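Worksheet for the structure shown next.
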Amino acid sequence: MVGREDAMGNDEAPPGSKKMFWRSASWSASRTASQVPEGDEQSLNIPCAISSGPSRRCPAAPLTPRSHHNSKARACLPPLQPLAISRRSLDEWPKAGSDDVGEWPHPPTPSGNKTGERLKLDLSSTQQRVTDKSSGLAKREKIAFFDKECSKVADHIYVGGDAVAKDKSILKNNGITHILNCVGFICPEYFKSDFCYRSLWLQDSPSEDITSILYDVFDYFEDVREQSGRIFVHCCQGVSRSTSLVIAYLMWREGQSFDDAFQYVKSARGIADPNMGFACQLLQCQKRVHAFPLSPTSLLRMYKMSPHSPYDPLHLVPKLLNDPCPGSLDSRGAFIIQLPSAIYIWVGRQCETIMEKDAKAAVCQIARYEKVEAPIMVVREGDEPVYYWDAFASILPMIGGSVIKVQPGDRKVDAYNLDFEIFQKAIEGGFVPTLASSNNEHETHLPARENSWSSLKCKFASRFDKGFRYVSKTPLSRVYSDSMMIVHSSGSPSSTTSSSSTASPPFLSPDSVCSTNSGNSLKSFSQSSGRSSLRPSIPPSLTLPKFSSLSLLPSQTSPKESRGVNTFLQPSPNRKASPSLAERRGSLKGSLKLPGLADSNRGTPAFTLHPDDSNDIVFNLEGIRNGDLYPPSDCKGTSVDSDLPEKEIISLISCSKSDRHKSGGDTDSSGQPLACRWPSMEMITKLSRAYLDSESVIAIPLPSDAVGETGSRNLYIWIGKSFSLDNNCSLVDSNKAADTVENVDWVQIGESILCQMDLPKDTPIKIVRESEDQTELLALLSAL
C-alpha cells in the first residue's frame with residue numbers, strides 16, 4: 001500500500017532525513033486496522049530518530065488525523081484547506097415577477113469542478129435555450145419604456161397600461177374619448193367625468209375566459225367608431241389582456257389570421273404578448289369569425305347565460321358548456337343551443353326577463369360575427385316542439401326519451417347555483433360595486449354603469465327597432481355598404497336618435513358582407529362583370545324588451561325558390577346609406593346596389609312590416625338561403641315546417657296578432673290575375689306566355705305556390721332582354737345612376753306598381769329576367 005511503500009522506501013535514506021508520507025495514507029477512510037494483516041505489522045521496521053540506536057518496530061500509521069494527535073509526522077503535513085462551496089450569484093436566478101414578463105431564464109444546475117470531464121445531458125432537442133442575453137432584464141426595461149406609451153393600433157383604437165390610464169394629459173393629447181378598462185378590480189375609472197368608461201374584470205391567467213366577452217367588445221369598438229371617437233384599451237401594462245382583445249377585433253374586422261393580427265399589434269406595441277391561454281382562445285375565435293367549417297366535435301355547442309364576473313353580475317355573457325346535452329339545461333336560466341341546422345334559445349320557466357333579453361341579443365351577436373346561416377328559434381320550457389328534441393337526438397344519438405319527461409320548472413344543475421345566486425342578488429339590489437368611481441366615493445346602490453354592456457346592446461336594438469317600424473311603409477334596402485345600417489335623414493321626425501348614435505351610421509365589418517356562393521369569409525367584389533354577390537351580415541345585437549314572445553314562421557319557399565331568386569329592396573327616399581368602404585377608398589365607384597343578378601344569386605322577395613305596434617317578434621326563415629336579410633312574411637302563426645332548409649339567416653321582424661291578413665291581388669271575373677305592362681300600365685286581361693315580350697316589362701301578381709293553397713301572392717316583374725331605357729329614363733330616379741337596365745332598382749319600381757295596382761304594400765316582389773332562369777314563373781303561368 002502507499003503508506004507502507006513510503007515507509008519501506010525511507011529505510012535506506014540517510015539518518016536525520018525527513019520522513020515523507022502521502023496524504024492518502026492518513027486520510028484513507030477505507031483502510032482499517034482489521035484490514036492490515038498481522039505479518040505486515042511485524043515487517044514494518046522504521047529506524048529510530050537517534051542514529052546510534054538500534055532499529056525498532058513502530059506501529060502502523062494512524063488511520064485518521066483524529067486518532068493520532070501527537071505525531072510529529074502529522075505536523076509535517078501541509079495545512080488542510082477548507083472545503084469551498086461556491087454560491088451562485090443572485091442575478092443568475094429568476095427574479096420575482098419573471099412570469100409577468102413572459103420569459104424565464106434557464107441557468108445551469110450548480111456543479112462542482114467545471115474543468116474536469118463530467119457527464120453532460122444534451123437538452124437541445126427538447127428545450128430551446130434562451131439565446132437573448134438581455135431576456136429578463138431587457139424585457140422589464142422594454143415594459144418600462146412603454147409605460148407611458150399610448151400605442152396607436154388603428155385609427156380609433158389605442159392600447160396602453162395603467163400609467164397612461166391615470167394620465168389625463170396623455171389621453172387628451174391622443175384624442176381619446178372612450179376607455180375600456182380590462183382590470184376593473186385594480187384600476188378605477190380615473191376620469192369618469194371626462195371620458196366614457198366601460199370595465200371588464202379579467203385576470204391575466206391562462207384559464208381566464210375571454211371568448212365570451214369578445215362580441216361585447218366588438219360592439220363597443222364599433223360603437224366608438226361610428227361616433228368618430230377614439231378608444232383607449234388598457235390593462236396593467238398593456239402586454240396581455242388589452243392586446244388580446246384588440247387582436248381578436250382585428251381578426252374579425254380585417255379578416256386576418258391570429259398570426260397576422262398579432263404581428264400587426266406587436267408592430268404598434270412591441271411588448272404585446274398574450275398569455276398562452278388567451279392565444280389558444282384566439283385561435284379558436286379565428287375559426288368562428290372566419291366562418292370555418294365546423295369539426296365533428298363542434299356540431300353541437302351550448303351556451304349558458306351567466307355573469308362574466310362576480311364584480312359585474314349584470315354583465316351576462318354566453319359561456320360555453322363542456323357537456324352539451326339536455327341534462328345541462330336549468331329552469332332558472334336561458335341557454336343557447338347552436339346546431340348546424342338551427343340555433344335554439346331555450347328559456348326556462350324561472351328565467352328572469354333580463355337574462356332572456358340578453359340571450360336574444362347574444363344570439364344576434366353570434367349570427368353576426370360568426371356569419372351563421374341557420375334559422376333561430378325560441379323555445380320555452382314545457383313547450384318544446386318535437387323537432388327540438390329530434391335536433392338533439394341527431395347529434396347525440398344516446399339521448400333517450402327520459403329527458404323529455406322531466407317536469408317543467410324542476411330542471412336544476414347544482415353547478416350553476418353560484419352564478420344564479422350572484423345574478424339574483426344583483427337584480428334584487430343587493431349588489432354594491434367593490435370599487436367606487438373616482439368622482440363618487442359614496443355609492444350605496446347599484447350604479448347604471450354596472451349594466452353598461454346591456455345598455456349598449458339595447459342601443460343597437462332600439463335603433464334597429466325604429467328602423468323596422470319606419471320601414472313598415474317603405475322597405476329598407478337589402479344592399480348595404482360596409483356599415484349595413486340605414487340612417488334617417490335629418491328632416492325625418494321619426495329618425496330622432498340619441499346624440500351618441502347620430503354622428504355616423506352603425507359600422508359593421510366589411511368582412512361581414514361576403515359572397516354567398518363562396519366558402520371564403522372575405523368579401524368578393526367583381527367590377528369587371530358589373531355585379532357581385534353580397535350577403536349582408538346579421539344586424540348588431542338586437543334586444544327588444546317590450547316584446548314578449550318569439551315565434552317561428554313556416555317556410556313558404558319551394559326548393560327551387562330557395563336556391564334561386566334574390567331581389568333587392570329600395571331604400572326609402574327619407575333614408576340614406578353611408579358610403580361603402582370601397583367607395584371611401586376610391587376603389588369602387590357608384591353604388592354597390594346590384595339589382596340584376598344571375599339566377600344563382602337571386603333570392604325570395606324582401607319582407608314588409610305592418611305599421612301598427614306588435615307584441616310578437618317572429619324569426620322568419622323564408623327565402624334567405626342566399627343572403628336575404630329581410631325575407632317576406634304573412635305572419636301565419638307559429639307552426640314549424642320540419643323540412644326547413646338548413647342554411648338560412650335570421651331576420652327579426654314584427655307583426656301584429658290582429659293583422660294576419662292574406663296578401664291579395666286584383667283578378668278579373670274569371671279569377672285570372674290582372675297583369676300590366678310597365679311603364680304605360682296597360683292592363684293585360686288574358687295573360688299567357690305570348691305576352692312576355694322581349695322588349696317589355698310585365699308586372700304579374702301570381703300566387704306564391706302553384707296550387708294557390710296559401711292564399712298569398714307575389715308580384716313578378718318580368719324584364720325582357722331587349723327592353724331599353726331610352727324612352728323611359730324620366731321614370732327612373734336620376735340619382736340612382738340608372739343609365740342601363742342593369743342599374744335600375746326594379747324593387748322600387750315594383751313598389752310603385754303595387755300602389756298603382758292597389759295591391760297590398762307588403763306583397764313580395766320578385767324580379768325575373770328573360771336572360772335568366774324563368775322556371776318558377778313559367779310553372780305558375782302554366783298552372784293558371
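The backbone N, Cα and C atoms fix where each Cβ goes, and this holds for glycine too.
No noted substitution is present; original residues retained.
Counted with DSSP, the domain 'Tyrosine-protein phosphatase' (149-291) comes out as 64 helix, 22 strand, 57 coil. Annotation source Swiss-Prot lists domain 'Tyrosine-protein phosphatase' at 149-291, citing sequence analysis.
One entry in Swiss-Prot concerns the mutagenesis experiment Cys235 to Ser. Its note says: Loss of activity.
Other Cβ atoms within 10 Å of the Cβ of Arg241 (substrate binding site) number 24 in total over all chains. Residues or ranges marked as substrate binding site in Swiss-Prot (evidence: similarity to another entry): Cys235, Cys236, Gln237, Gly238, Val239, Ser240, Arg241.
According to Swiss-Prot, the feature active site, phosphocysteine intermediate maps to Cys235, an assignment based on sequence analysis. When other Cβ atoms within 10 Å of the Cβ of Cys235 (mutagenesis position) are tallied across all protein chains shown, the result is 26.
Within 10 Å of the C-beta of Val239 (substrate binding site) we count 25 further C-beta atoms, all protein chains included.
Taking every protein chain shown into account, Gln237, Ser240 are the binding-site residues, and of these the Cβ with the most other Cβ atoms within 10 Å belongs to Ser240. Sequence-distant neighbours of Cys236 (substrate binding site) (same chain, six or more apart, CB under 8 Å from its CB) are Gly161, Asp162, Val183, Ile186, Cys187, Asp204, listed in sequence order. Neighbouring residues of the recorded substrate site, listed in sequence order and excluding Cys235, Cys236, Gln237, Gly238, Val239, Ser240, Arg241, comprise Gly161, Cys182, Val183, Asp204, His234, Ser242, Thr243 (Cβ within 8 Å of the Cβ centroid). For Gly238 (substrate binding site), the number of other Cβ atoms no farther than 10 Å from its own Cβ, over all displayed protein chains, is 30.
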